Amino acid sequence: MATFVELSTKAKMPIVGLGTWKSPLGKVKEAVKVAIDAGYRHIDCAYVYQNEHEVGEAIQEKIQEKAVKREDLFIVSKLWPTFFERPLVRKAFEKTLKDLKLSYLDVYLIHWPQGFKSGDDLFPKDDKGNAIGGKATFLDAWEAMEELVDEGLVKALGVSNFSHFQIEKLLNKPGLKYKPVTNQVECHPYLTQEKLIQYCHSKGITVTAYSPLGSPDRPWAKPEDPSLLEDPKIKEIAAKHKKTAAQVLIRFHIQRNVIVIPKSVTPARIVENIQVFDFKLSDEEMATILSFNRNWRACNVLQSSHLEDYPFNAEY
């Protein structure tokens, strides 16, 4: 049922996955179980979401029920930027692996390129509320992550929220052992990322779209922010296909060969979000949706925009 995108490692990454950012404890376990039953095989996780232990319980239960085998699942997690120092990479990774109750990850990503001050505080800020940078860079972290691949603990590495300049920096790193297989970025019709997708694809790097529905439940949403799910043109296209706005927004990525990870903890929506393989948007509809771009970001983490590796000062 699920279709895949082939990575540069020849591994197959399911093109639709379940996002777990902002999925609350007490709900995320059930969400993952519902997703696996609905045919999802790709689950997107992260250390900073602080819910990996519940995701892990759900995966374990489904494996024990023989509903799915580990090798059929594609599990992604991310290294948070307070852990860029080599020994800390290992520590953070081991906690993720233990919480997820797995013996390996399919892909391990660098969550953001800008390093934060090391320590227990995941969001180290100064008295003005600005993020405090760290000494280690994403290049330091990458070397430690490559060791995890050598040890069979991770199948492949990737990045998230990287601009093409940062990917370039990584690809040009002397002694680079493993290239990133994906760049996970915010992407939806108001932020179509055409140049970045073109660049990544030209380098053999897939793109994974987070917040494909425009992250309507983000805690910092303002009433005047645009709403994709309520966009009349999206709703019009959806009605034509007898689909929902969310299904159109997800299908839009699939047709660009972009992996997409909608988040939901509502069982009916989790099921709905993967029922996207039985219709096709026309070239005209795709062009219309692409024309909505306004470079609007739901997630711009402005409190770290002064740091050297902040990604969004670049055009793409």
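Each residue, glycine too, has its Cβ placed from N, Cα and C.
Just so it is clear, the model here is predicted, and its values are computed rather than measured.
If you draw a 10 Å sphere around the CB of TYR49 (active site, proton donor), it holds 23 other CB atoms from the protein chains shown. Summarising the annotation, Swiss-Prot assigns active site, proton donor to TYR49.
Annotated NADP(+) binding site per Swiss-Prot: 20-22, ASP44, 160-161, GLN184, 210-217, 261-273, in sequence order, evidence recorded as experimental evidence. For the recorded site, THR20 (NADP(+) binding site), the DSSP three-state label reads coil. Around the Cβ of THR20 (NADP(+) binding site), the number of neighbouring Cβ atoms within 10 Å comes to 25.
Of all Cβ atoms in the shown protein chains, 20 besides its own fall within 10 Å of the Cβ of HIS111 (substrate binding site). Taken from Swiss-Prot, the feature substrate binding site covers HIS111, and the record attributes it to experimental evidence.
The Cβ neighbour count for LYS125 (mutagenesis position), using a 10 Å radius over every protein chain in view, is 14. Under the DSSP three-state reduction, LYS125 (mutagenesis position) is assigned to strand. Swiss-Prot documents LYS125 to Leu as a published mutagenesis change and attaches the note Increased affinity and reduced catalytic activity towards all-trans-retinaldehyde.
Around the Cβ of CYS299 (mutagenesis position), the same chain contributes GLU186, TYR210, SER211, SER215, ARG218, each under 8 angstroms and 6 or more positions distant in sequence. For the published mutagenesis CYS299 to Ser, Swiss-Prot gives the following note: Decreased affinity and reduced catalytic activity towards 4-hydroxynonenal.
Recorded in Swiss-Prot as a mutagenesis result, VAL301 to Leu carries the remark: Reduced catalytic activity towards all-trans-retinaldehyde. Using a 10 Å radius centred on the Cβ of VAL301 (mutagenesis position) and all shown protein chains, the other Cβ atoms total 16. Secondary structure at VAL301 (mutagenesis position), as computed by DSSP, is coil.
Recorded residues SER160 (NADP(+) binding site) and HIS111 (substrate binding site) have their alpha carbons 5 Å apart, per Cα-Cα distance.
A simple way to gauge crowding: the CB of SER160 (NADP(+) binding site) has 23 other CB atoms within 10 angstroms, across all the protein chains here. Counting Cβ atoms from all protein chains shown, SER211 (NADP(+) binding site) has 23 others lying within 10 Å of its own Cβ. Ranking the binding-site residues SER215, THR266 by how many Cβ atoms sit within 10 Å of each one's Cβ puts SER215 at the top. Here TYR49 (active site, proton donor) is positioned 11 angstrom away from HIS111 (substrate binding site), judged by their C-alpha atoms.
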